[in-house]
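S.K.: Sharing a structure with you now.
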Amino acid sequence: MATFSRQEFFQQLLQGCLLPTVQQGLDQIWLLLTICFACRLLWRLGLPSYLKHASTVAGGFFSLYHFFQLHMVWVVLLSLLCYLVLFLCRHSSHRGVFLSVTILIYLLMGEMHMVDTVTWHKMRGAQMIVAMKAVSLGFDLDRGEVGAVPSPVEFMGYLYFVGTIVFGPWISFHSYLQAVQGRPLSRRWLKKVARSLALALLCLVLSTCVGPYLFPYFIPLDGDRLLRNKKRKARGTMVRWLRAYESAVSFHFSNYFVGFLSEATATLAGAGFTEEKDHLEWDLTVSRPLNVELPRSMVEVVTSWNLPMSYWLNNYVFKNALRLGTFSAVLVTYAASALLHGFSFHLAAVLLSLAFITYVEHVLRKRLAQILSACILSKRCLPDCSHRHRLGLGVRALNLLFGALAIFHLSYLGSLFDVDVDDTTEEQGYGMAYTVHKWSELSWASHWVTFGCWIFYRLIG
(Lines of atoms letter the chains of each structure in order from A and count residues from 1; the text may use other names and numbers.)
(Lines give C-alpha, C1' and ligand atoms only; values in the text may rest on other atoms or scores of the structure.)
Protein backbone atom coordinates (compact mmCIF):
# COMPACT_ATOMS: atom_id res chain seq x y z
CA MET A 1 0.00 0.00 0.00
CA ALA A 2 2.86 2.38 0.83
CA THR A 3 4.36 1.94 -2.69
CA PHE A 4 1.25 3.36 -4.40
CA SER A 5 1.34 6.89 -5.74
CA ARG A 6 -1.41 9.13 -4.45
CA GLN A 7 -3.34 8.88 -7.73
CA GLU A 8 -3.04 5.08 -7.80
CA PHE A 9 -4.12 4.85 -4.18
CA PHE A 10 -7.29 6.89 -4.66
CA GLN A 11 -8.11 5.05 -7.88
CA GLN A 12 -7.74 1.71 -6.11
CA LEU A 13 -9.75 3.01 -3.15
CA LEU A 14 -12.56 4.15 -5.45
CA GLN A 15 -12.74 1.01 -7.57
CA GLY A 16 -11.80 -1.56 -4.96
CA CYS A 17 -13.77 -0.32 -1.97
CA LEU A 18 -15.92 2.81 -2.26
CA LEU A 19 -18.09 1.97 -5.27
CA PRO A 20 -18.56 -1.76 -4.51
CA THR A 21 -19.42 -1.00 -0.87
CA VAL A 22 -22.02 1.64 -1.75
CA GLN A 23 -23.53 -0.58 -4.45
CA GLN A 24 -23.78 -3.61 -2.16
CA GLY A 25 -25.21 -1.47 0.63
CA LEU A 26 -27.93 -0.02 -1.60
CA ASP A 27 -28.70 -3.48 -3.00
CA GLN A 28 -29.36 -4.69 0.55
CA ILE A 29 -31.56 -1.83 1.74
CA TRP A 30 -33.46 -0.45 -1.27
CA LEU A 31 -36.42 -2.81 -0.78
CA LEU A 32 -36.74 -1.89 2.91
CA LEU A 33 -36.66 1.81 2.02
CA THR A 34 -39.34 1.23 -0.61
CA ILE A 35 -41.62 -0.57 1.87
CA CYS A 36 -41.16 2.22 4.43
CA PHE A 37 -42.09 4.86 1.87
CA ALA A 38 -45.06 2.81 0.62
CA CYS A 39 -46.42 2.49 4.16
CA ARG A 40 -45.92 6.22 4.68
CA LEU A 41 -48.03 6.96 1.59
CA LEU A 42 -50.64 4.37 2.56
CA TRP A 43 -51.19 5.98 5.96
CA ARG A 44 -51.91 9.29 4.22
CA LEU A 45 -55.03 7.81 2.63
CA GLY A 46 -57.18 8.13 5.74
CA LEU A 47 -57.66 4.38 6.25
CA PRO A 48 -59.32 3.01 9.40
CA SER A 49 -56.81 2.60 12.23
CA TYR A 50 -56.97 -1.21 12.23
CA LEU A 51 -55.98 -1.26 8.54
CA LYS A 52 -53.03 1.03 9.27
CA HIS A 53 -51.84 -1.30 12.03
CA ALA A 54 -52.39 -4.35 9.82
CA SER A 55 -50.42 -2.75 6.97
CA THR A 56 -47.38 -2.11 9.16
CA VAL A 57 -47.55 -5.71 10.43
CA ALA A 58 -47.58 -6.90 6.81
CA GLY A 59 -44.70 -4.58 5.91
CA GLY A 60 -42.72 -5.71 8.94
CA PHE A 61 -43.29 -9.38 8.13
CA PHE A 62 -42.20 -8.88 4.53
CA SER A 63 -39.07 -6.99 5.62
CA LEU A 64 -38.15 -9.69 8.13
CA TYR A 65 -38.59 -12.39 5.50
CA HIS A 66 -36.49 -10.43 3.02
CA PHE A 67 -33.56 -10.22 5.44
CA PHE A 68 -33.90 -13.45 7.46
CA GLN A 69 -36.13 -15.81 5.46
CA LEU A 70 -37.81 -18.48 7.61
CA HIS A 71 -35.52 -17.72 10.56
CA MET A 72 -37.93 -14.87 11.29
CA VAL A 73 -40.14 -17.46 13.02
CA TRP A 74 -38.11 -16.93 16.23
CA VAL A 75 -39.01 -13.24 16.25
CA VAL A 76 -42.66 -14.04 15.57
CA LEU A 77 -42.68 -16.59 18.41
CA LEU A 78 -41.25 -14.00 20.81
CA SER A 79 -43.88 -11.41 19.84
CA LEU A 80 -46.74 -13.90 20.28
CA LEU A 81 -45.37 -14.95 23.66
CA CYS A 82 -45.16 -11.30 24.75
CA TYR A 83 -48.78 -10.59 23.86
CA LEU A 84 -49.95 -13.78 25.58
CA VAL A 85 -48.21 -12.70 28.81
CA LEU A 86 -49.55 -9.15 28.47
CA PHE A 87 -53.10 -10.45 27.97
CA LEU A 88 -52.90 -12.86 30.92
CA CYS A 89 -51.52 -10.09 33.17
CA ARG A 90 -53.79 -7.34 31.85
CA HIS A 91 -55.23 -6.65 35.33
CA SER A 92 -51.84 -6.75 37.09
CA SER A 93 -49.80 -3.72 38.11
CA HIS A 94 -46.52 -5.55 37.35
CA ARG A 95 -46.88 -6.19 33.64
CA GLY A 96 -43.43 -4.81 32.90
CA VAL A 97 -41.81 -7.22 35.34
CA PHE A 98 -43.71 -10.24 33.98
CA LEU A 99 -42.78 -9.35 30.41
CA SER A 100 -39.13 -8.81 31.41
CA VAL A 101 -38.93 -12.23 33.08
CA THR A 102 -40.61 -13.93 30.12
CA ILE A 103 -38.24 -12.32 27.62
CA LEU A 104 -35.25 -13.11 29.85
CA ILE A 105 -36.16 -16.81 29.92
CA TYR A 106 -36.80 -16.89 26.17
CA LEU A 107 -33.50 -15.20 25.30
CA LEU A 108 -31.52 -17.36 27.72
CA MET A 109 -33.03 -20.51 26.21
CA GLY A 110 -32.02 -19.29 22.77
CA GLU A 111 -28.50 -18.41 23.93
CA MET A 112 -28.16 -21.88 25.50
CA HIS A 113 -28.33 -23.37 22.02
CA MET A 114 -32.05 -24.07 21.74
CA VAL A 115 -31.35 -22.71 18.25
CA ASP A 116 -28.23 -22.89 16.09
CA THR A 117 -25.83 -20.19 17.31
CA VAL A 118 -25.25 -18.54 13.92
CA THR A 119 -28.99 -18.46 13.16
CA TRP A 120 -29.82 -17.06 16.59
CA HIS A 121 -27.23 -14.30 16.37
CA LYS A 122 -28.46 -13.27 12.91
CA MET A 123 -31.85 -12.58 14.48
CA ARG A 124 -30.64 -10.76 17.58
CA GLY A 125 -31.16 -7.25 16.18
CA ALA A 126 -34.84 -7.81 15.42
CA GLN A 127 -35.30 -9.76 18.67
CA MET A 128 -33.75 -6.91 20.60
CA ILE A 129 -36.17 -4.37 19.12
CA VAL A 130 -39.20 -6.59 19.83
CA ALA A 131 -38.04 -7.25 23.40
CA MET A 132 -37.35 -3.57 24.13
CA LYS A 133 -40.72 -2.47 22.77
CA ALA A 134 -42.63 -5.12 24.73
CA VAL A 135 -40.87 -4.31 28.02
CA SER A 136 -41.29 -0.54 27.61
CA LEU A 137 -44.99 -0.96 26.81
CA GLY A 138 -45.45 -3.12 29.92
CA PHE A 139 -43.86 -0.55 32.22
CA ASP A 140 -45.70 2.33 30.51
CA LEU A 141 -48.98 0.52 31.20
CA ASP A 142 -47.97 0.06 34.86
CA ARG A 143 -47.10 3.76 35.16
CA GLY A 144 -50.30 4.90 33.47
CA GLU A 145 -48.47 6.48 30.53
CA VAL A 146 -50.43 4.17 28.21
CA GLY A 147 -54.09 4.10 29.16
CA ALA A 148 -55.18 0.58 28.19
CA VAL A 149 -53.76 -2.68 26.89
CA PRO A 150 -53.52 -2.36 23.09
CA SER A 151 -55.54 -4.63 20.85
CA PRO A 152 -53.63 -7.51 19.20
CA VAL A 153 -53.33 -5.63 15.90
CA GLU A 154 -52.11 -2.46 17.66
CA PHE A 155 -49.58 -4.44 19.68
CA MET A 156 -48.24 -6.32 16.66
CA GLY A 157 -48.23 -3.13 14.60
CA TYR A 158 -46.03 -1.48 17.23
CA LEU A 159 -43.64 -4.43 17.46
CA TYR A 160 -43.42 -4.92 13.67
CA PHE A 161 -43.39 -1.24 12.72
CA VAL A 162 -41.68 -1.39 9.34
CA GLY A 163 -39.40 1.56 10.03
CA THR A 164 -37.75 -0.07 13.05
CA ILE A 165 -38.17 -3.86 12.94
CA VAL A 166 -34.92 -4.64 11.09
CA PHE A 167 -32.36 -2.00 12.10
CA GLY A 168 -34.16 -0.24 14.94
CA PRO A 169 -34.19 2.11 16.71
CA TRP A 170 -36.46 1.61 19.69
CA ILE A 171 -39.42 4.00 19.70
CA SER A 172 -42.17 4.37 22.28
CA PHE A 173 -45.75 3.21 21.74
CA HIS A 174 -46.85 6.85 21.66
CA SER A 175 -44.35 7.62 18.87
CA TYR A 176 -45.67 4.66 16.89
CA LEU A 177 -49.27 5.87 17.18
CA GLN A 178 -48.17 9.31 15.97
CA ALA A 179 -46.36 7.75 13.00
CA VAL A 180 -49.38 5.82 11.69
CA GLN A 181 -51.54 8.95 11.82
CA GLY A 182 -49.94 9.83 8.48
CA ARG A 183 -48.50 13.30 8.94
CA PRO A 184 -48.02 15.44 5.80
CA LEU A 185 -44.94 14.97 3.64
CA SER A 186 -42.58 17.93 3.79
CA ARG A 187 -39.23 19.21 2.64
CA ARG A 188 -37.85 18.92 6.19
CA TRP A 189 -38.88 15.26 6.28
CA LEU A 190 -37.25 14.49 2.92
CA LYS A 191 -34.10 16.39 3.88
CA LYS A 192 -33.81 14.40 7.12
CA VAL A 193 -34.20 11.08 5.28
CA ALA A 194 -31.62 12.03 2.62
CA ARG A 195 -29.12 13.28 5.21
CA SER A 196 -29.40 10.17 7.39
CA LEU A 197 -29.10 7.84 4.40
CA ALA A 198 -26.05 9.70 3.05
CA LEU A 199 -24.35 9.57 6.46
CA ALA A 200 -25.19 5.86 6.74
CA LEU A 201 -23.48 5.10 3.43
CA LEU A 202 -20.50 7.26 4.38
CA CYS A 203 -20.08 5.36 7.65
CA LEU A 204 -20.44 2.04 5.82
CA VAL A 205 -17.65 3.06 3.45
CA LEU A 206 -15.40 4.18 6.31
CA SER A 207 -16.08 1.01 8.29
CA THR A 208 -15.31 -1.22 5.32
CA CYS A 209 -12.34 0.71 3.95
CA VAL A 210 -10.55 1.76 7.16
CA GLY A 211 -8.78 -1.59 7.59
CA PRO A 212 -7.60 -2.50 4.09
CA TYR A 213 -7.13 1.00 2.65
CA LEU A 214 -7.33 4.15 4.75
CA PHE A 215 -5.58 3.15 7.97
CA PRO A 216 -2.48 1.58 6.31
CA TYR A 217 -2.18 4.59 3.98
CA PHE A 218 -2.20 7.32 6.61
CA ILE A 219 -0.29 5.55 9.41
CA PRO A 220 2.96 4.41 7.68
CA LEU A 221 4.84 7.65 8.42
CA ASP A 222 4.71 6.75 12.08
CA GLY A 223 4.92 3.08 11.28
CA ASP A 224 8.26 3.46 9.46
CA ARG A 225 9.74 5.16 12.49
CA LEU A 226 8.49 2.32 14.62
CA LEU A 227 10.08 -0.24 12.32
CA ARG A 228 13.43 1.54 12.65
CA ASN A 229 13.14 1.53 16.42
CA LYS A 230 15.88 -0.61 17.92
CA LYS A 231 13.75 -1.45 20.93
CA ARG A 232 11.58 -4.29 19.68
CA LYS A 233 9.36 -4.28 22.74
CA ALA A 234 8.45 -0.61 22.33
CA ARG A 235 7.90 -1.12 18.60
CA GLY A 236 5.67 -4.15 19.15
CA THR A 237 3.62 -2.42 21.84
CA MET A 238 2.94 0.61 19.67
CA VAL A 239 1.98 -1.54 16.67
CA ARG A 240 -0.46 -3.56 18.81
CA TRP A 241 -2.12 -0.39 20.10
CA LEU A 242 -2.38 1.02 16.56
CA ARG A 243 -4.05 -2.19 15.43
CA ALA A 244 -6.38 -2.03 18.42
CA TYR A 245 -7.34 1.53 17.50
CA GLU A 246 -7.90 0.47 13.88
CA SER A 247 -10.26 -2.33 14.97
CA ALA A 248 -12.09 0.02 17.32
CA VAL A 249 -12.62 2.71 14.67
CA SER A 250 -13.86 0.19 12.11
CA PHE A 251 -16.31 -1.24 14.66
CA HIS A 252 -17.47 2.25 15.67
CA PHE A 253 -18.33 3.21 12.10
CA SER A 254 -20.23 -0.02 11.52
CA ASN A 255 -22.37 0.98 14.51
CA TYR A 256 -22.84 4.50 13.11
CA PHE A 257 -23.93 2.96 9.80
CA VAL A 258 -26.71 1.03 11.54
CA GLY A 259 -27.61 4.10 13.61
CA PHE A 260 -27.96 6.48 10.66
CA LEU A 261 -29.71 3.84 8.56
CA SER A 262 -32.24 3.29 11.36
CA GLU A 263 -32.79 7.06 11.44
CA ALA A 264 -33.49 6.98 7.71
CA THR A 265 -35.92 4.03 7.80
CA ALA A 266 -37.81 5.24 10.87
CA THR A 267 -38.14 8.78 9.51
CA LEU A 268 -39.08 7.53 6.04
CA ALA A 269 -41.90 5.51 7.64
CA GLY A 270 -43.12 8.60 9.52
CA ALA A 271 -41.64 8.27 13.02
CA GLY A 272 -39.17 10.43 14.90
CA PHE A 273 -40.56 13.95 15.08
CA THR A 274 -41.55 16.56 17.63
CA GLU A 275 -44.40 18.99 17.13
CA GLU A 276 -43.44 22.67 16.99
CA LYS A 277 -45.91 25.56 16.81
CA ASP A 278 -46.27 25.66 13.05
CA HIS A 279 -44.42 22.59 11.77
CA LEU A 280 -43.04 19.14 12.56
CA GLU A 281 -39.36 18.93 13.48
CA TRP A 282 -37.91 15.65 12.18
CA ASP A 283 -35.18 15.34 14.79
CA LEU A 284 -34.67 11.63 15.46
CA THR A 285 -31.04 11.09 16.53
CA VAL A 286 -29.64 7.62 17.17
CA SER A 287 -25.86 8.16 17.45
CA ARG A 288 -23.53 11.10 17.98
CA PRO A 289 -20.22 9.99 16.41
CA LEU A 290 -18.22 13.07 17.45
CA ASN A 291 -19.05 12.44 21.11
CA VAL A 292 -17.62 8.93 20.73
CA GLU A 293 -14.52 9.64 18.65
CA LEU A 294 -13.64 12.84 20.56
CA PRO A 295 -15.24 12.10 23.93
CA ARG A 296 -15.41 14.10 27.11
CA SER A 297 -15.82 10.91 29.14
CA MET A 298 -16.71 7.23 28.88
CA VAL A 299 -20.13 8.10 30.28
CA GLU A 300 -20.66 10.38 27.26
CA VAL A 301 -19.49 7.58 24.96
CA VAL A 302 -22.01 5.11 26.40
CA THR A 303 -24.95 7.51 26.08
CA SER A 304 -23.95 8.77 22.60
CA TRP A 305 -23.41 5.27 21.20
CA ASN A 306 -27.15 4.65 20.82
CA LEU A 307 -29.36 7.38 22.27
CA PRO A 308 -32.73 5.55 22.10
CA MET A 309 -31.26 2.45 23.71
CA SER A 310 -29.50 4.53 26.34
CA TYR A 311 -32.83 6.16 27.19
CA TRP A 312 -34.53 2.76 27.30
CA LEU A 313 -31.89 1.23 29.58
CA ASN A 314 -31.98 4.23 31.90
CA ASN A 315 -35.77 4.53 32.05
CA TYR A 316 -36.82 0.88 32.16
CA VAL A 317 -33.82 -0.96 33.67
CA PHE A 318 -31.60 1.37 35.69
CA LYS A 319 -34.39 3.28 37.44
CA ASN A 320 -36.21 0.06 38.33
CA ALA A 321 -32.97 -1.47 39.67
CA LEU A 322 -31.94 1.56 41.77
CA ARG A 323 -33.51 0.00 44.86
CA LEU A 324 -30.57 -2.45 44.77
CA GLY A 325 -28.07 0.42 45.06
CA THR A 326 -26.33 2.52 42.43
CA PHE A 327 -23.46 0.15 41.60
CA SER A 328 -25.76 -2.90 41.51
CA ALA A 329 -28.15 -0.98 39.24
CA VAL A 330 -25.24 -0.20 36.89
CA LEU A 331 -24.31 -3.91 36.73
CA VAL A 332 -27.93 -4.94 36.11
CA THR A 333 -28.20 -2.37 33.32
CA TYR A 334 -25.08 -3.61 31.53
CA ALA A 335 -26.17 -7.23 32.02
CA ALA A 336 -29.51 -6.41 30.36
CA SER A 337 -27.65 -4.75 27.49
CA ALA A 338 -25.42 -7.81 27.07
CA LEU A 339 -28.39 -10.16 26.96
CA LEU A 340 -30.25 -8.02 24.42
CA HIS A 341 -27.21 -7.78 22.13
CA GLY A 342 -26.65 -11.54 22.16
CA PHE A 343 -24.83 -13.04 25.07
CA SER A 344 -21.27 -14.05 24.14
CA PHE A 345 -18.14 -14.04 26.25
CA HIS A 346 -16.36 -11.17 24.51
CA LEU A 347 -19.46 -8.98 24.57
CA ALA A 348 -20.10 -9.75 28.23
CA ALA A 349 -16.47 -8.95 28.99
CA VAL A 350 -16.67 -5.61 27.17
CA LEU A 351 -19.93 -4.57 28.83
CA LEU A 352 -18.83 -5.67 32.30
CA SER A 353 -15.59 -3.74 31.82
CA LEU A 354 -17.61 -0.73 30.67
CA ALA A 355 -19.70 -0.94 33.83
CA PHE A 356 -16.61 -0.68 36.03
CA ILE A 357 -14.88 1.92 33.85
CA THR A 358 -17.88 4.27 33.69
CA TYR A 359 -18.68 3.87 37.39
CA VAL A 360 -15.10 4.55 38.52
CA GLU A 361 -14.77 7.48 36.12
CA HIS A 362 -18.06 8.96 37.32
CA VAL A 363 -17.29 8.78 41.04
CA LEU A 364 -13.67 9.94 40.59
CA ARG A 365 -14.60 12.99 38.52
CA LYS A 366 -17.45 13.81 40.89
CA ARG A 367 -15.03 13.72 43.85
CA LEU A 368 -12.42 15.81 42.02
CA ALA A 369 -15.08 18.33 40.97
CA GLN A 370 -16.07 18.74 44.62
CA ILE A 371 -12.50 19.11 45.85
CA LEU A 372 -11.38 21.50 43.09
CA SER A 373 -14.77 23.20 42.60
CA ALA A 374 -14.26 22.74 38.87
CA CYS A 375 -16.43 21.73 35.90
CA ILE A 376 -14.78 18.35 35.35
CA LEU A 377 -17.78 16.05 35.82
CA SER A 378 -18.41 13.20 33.37
CA LYS A 379 -21.24 15.24 31.88
CA ARG A 380 -21.04 18.91 31.01
CA CYS A 381 -22.16 21.25 33.77
CA LEU A 382 -25.25 23.39 33.42
CA PRO A 383 -24.68 27.14 32.83
CA ASP A 384 -25.78 27.96 36.39
CA CYS A 385 -23.59 25.39 38.19
CA SER A 386 -21.98 26.34 41.51
CA HIS A 387 -18.38 25.50 40.56
CA ARG A 388 -15.88 28.37 40.85
CA HIS A 389 -13.64 27.15 38.02
CA ARG A 390 -15.43 26.61 34.72
CA LEU A 391 -13.28 27.40 31.69
CA GLY A 392 -9.78 27.89 33.01
CA LEU A 393 -6.67 26.28 31.56
CA GLY A 394 -6.51 23.72 34.36
CA VAL A 395 -10.14 22.72 33.82
CA ARG A 396 -9.58 22.30 30.09
CA ALA A 397 -6.41 20.28 30.71
CA LEU A 398 -8.17 17.89 33.10
CA ASN A 399 -11.10 17.40 30.72
CA LEU A 400 -8.67 16.75 27.85
CA LEU A 401 -6.81 14.24 30.03
CA PHE A 402 -10.00 12.34 30.81
CA GLY A 403 -10.99 12.53 27.12
CA ALA A 404 -7.65 11.00 26.10
CA LEU A 405 -8.15 8.34 28.75
CA ALA A 406 -11.56 7.54 27.22
CA ILE A 407 -9.96 7.07 23.77
CA PHE A 408 -7.42 4.77 25.41
CA HIS A 409 -10.23 2.68 26.94
CA LEU A 410 -12.12 2.60 23.62
CA SER A 411 -9.05 1.33 21.76
CA TYR A 412 -8.52 -1.37 24.37
CA LEU A 413 -12.14 -2.53 24.38
CA GLY A 414 -12.43 -2.26 20.58
CA SER A 415 -9.40 -4.50 20.03
CA LEU A 416 -11.73 -7.50 20.46
CA PHE A 417 -13.66 -6.58 17.31
CA ASP A 418 -10.82 -7.51 14.96
CA VAL A 419 -11.37 -6.46 11.34
CA ASP A 420 -9.42 -9.53 10.13
CA VAL A 421 -11.66 -12.13 11.82
CA ASP A 422 -13.82 -14.17 9.43
CA ASP A 423 -17.60 -13.70 9.34
CA THR A 424 -18.44 -17.14 10.77
CA THR A 425 -16.40 -16.53 13.89
CA GLU A 426 -17.97 -13.09 14.28
CA GLU A 427 -21.51 -14.49 13.98
CA GLN A 428 -20.85 -17.30 16.47
CA GLY A 429 -19.23 -14.95 18.96
CA TYR A 430 -15.63 -14.74 20.16
CA GLY A 431 -14.70 -17.19 22.89
CA MET A 432 -12.93 -16.71 26.19
CA ALA A 433 -9.53 -17.74 24.81
CA TYR A 434 -9.72 -15.10 22.07
CA THR A 435 -10.75 -12.38 24.54
CA VAL A 436 -7.99 -13.23 27.00
CA HIS A 437 -5.41 -13.38 24.18
CA LYS A 438 -6.32 -9.97 22.73
CA TRP A 439 -6.32 -8.20 26.09
CA SER A 440 -3.14 -9.99 27.19
CA GLU A 441 -1.42 -8.53 24.13
CA LEU A 442 -2.26 -5.09 25.55
CA SER A 443 -1.12 -6.10 29.06
CA TRP A 444 -4.64 -5.67 30.49
CA ALA A 445 -3.79 -1.97 30.51
CA SER A 446 -7.32 -0.57 30.67
CA HIS A 447 -8.26 -2.74 33.63
CA TRP A 448 -5.11 -1.77 35.50
CA VAL A 449 -5.69 1.93 34.81
CA THR A 450 -9.30 1.63 36.02
CA PHE A 451 -8.12 -0.12 39.17
CA GLY A 452 -5.55 2.63 39.73
CA CYS A 453 -8.25 5.30 39.30
CA TRP A 454 -10.41 3.52 41.87
CA ILE A 455 -7.52 3.39 44.35
CA PHE A 456 -6.90 7.10 43.79
CA TYR A 457 -10.61 7.82 44.32
CA ARG A 458 -10.54 5.94 47.63
CA LEU A 459 -7.39 7.74 48.75
CA ILE A 460 -8.81 11.22 48.16
CA GLY A 461 -12.12 10.29 49.78
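Along the chain as shown, the residues are counted starting at 1.
Positions of Cβ are set from backbone N, Cα and C atoms, glycine also.
According to Swiss-Prot, the protein carries these features:
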type: ACT_SITE; residues: His341; note: active site
type: MUTAGEN; residues: Ser136 to Phe; note: Impaired acyltransferase activity
type: MUTAGEN; residues: Ser172 to Ala; note: Does not affect acyltransferase activity
type: MUTAGEN; residues: Arg228 to Cys; note: Does not affect acyltransferase activity
type: MUTAGEN; residues: Trp305 to Ala; note: Impaired acyltransferase activity
type: MUTAGEN; residues: Asn306 to Ala; note: Does not affect acyltransferase activity
type: MUTAGEN; residues: Tyr316 to Ala; note: Impaired acyltransferase activity
type: MUTAGEN; residues: Tyr334 to Ala; note: Impaired acyltransferase activity. Impaired ability to interact with WNT3A
type: MUTAGEN; residues: Ser337 to Ala; note: Abolished acyltransferase activity. Impaired ability to interact with WNT3A
type: MUTAGEN; residues: Leu340 to Ala; note: Abolished acyltransferase activity
type: MUTAGEN; residues: His341 to Ala; note: Abolished acyltransferase activity. Impaired ability to interact with WNT3A
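Locate each feature and note its surroundings.
M.R.: Mapped onto three states, the DSSP output places His341 (mutagenesis position) in helix. Counting only same-chain residues at least 6 apart in sequence, those with a Cβ under 8 Å from the Cβ of His341 (mutagenesis position) are Arg124, Met128, Leu347, Leu351.
Long-range Cβ contacts of Ser136 (mutagenesis position) within its own chain (separation 6+, distance under 8 Å): Trp170, Ser172, Phe173, Trp312, Asn315, Tyr316. When secondary structure is read from DSSP and collapsed to three states, Ser136 (mutagenesis position) falls in the helix class.
Look at Ser172 (mutagenesis position): DSSP puts it in coil.
In three-state terms derived from DSSP, Trp305 (mutagenesis position) belongs to a helical segment.
Asn306 (mutagenesis position) counts 22 other C-beta atoms within 10 Å of its own C-beta, drawing on all protein chains shown.
For Tyr316 (mutagenesis position), the count of additional Cβ atoms within 10 Å of its Cβ stands at 21 [all protein chains shown].
Applying an 8 A CB threshold to same-chain residues 6+ apart, the list for Tyr334 (mutagenesis position) reads Leu351, Leu352, Leu354, Ala355.
Sequence-distant contacts (6 or more apart, same chain, Cβ under 8 Å) of Leu340 (mutagenesis position) comprise Leu107, Arg124, Met128, Ala131, Met132.
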S.K.: Whole-number answer please: how many Å between the C-alpha atoms of Ser337 (mutagenesis position) and Asn306 (mutagenesis position)?
M.R.: 12
S.K.: Taking only same-chain residues 6+ apart in sequence, whose CB is under 8 Å from that of Trp305 (mutagenesis position), what do you get?
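M.R.: Sequence-distant Cβ neighbours: Asn255, Ser287, Val292.
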S.K.: Around Ser172 (mutagenesis position), how many other CB atoms lie within 10 A of its CB?
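M.R.: For Ser172 (mutagenesis position), the count of other Cβ atoms within 10 Å is 20.
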